[in-house]
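Novice: Swiss-Prot lists Val23 to Lys among its mutagenesis entries, and the accompanying note reads: Decreases interaction with STT3A, STT3B and RPN1.
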Amino acid sequence: MITDVQLAIFANMLGVSLFLLVVLYHYVAVNNPKKQE
């Protein structure tokens, strides 16, 4: 079974990784002058 601590750690890791993906994508999209739509 999954305990509360394991679930909390999994949720935190998922949230942090998604947040970092969004920040990384924003950084790449802003600093890419080749792709002007």
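Every residue gets a Cβ built from N, Cα and C, even glycine.
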Novice: Give the number of CB atoms, excluding that of Val23 (mutagenesis position) itself, located within 10 Å of its CB.
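Specialist: Neighbour count, Cβ to Cβ under the 10 Å cut-off: 10.
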Novice: Would you identify the secondary structure of Val23 (mutagenesis position) according to DSSP, in three states?
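Specialist: Note: Val23 (mutagenesis position) is helical by DSSP.
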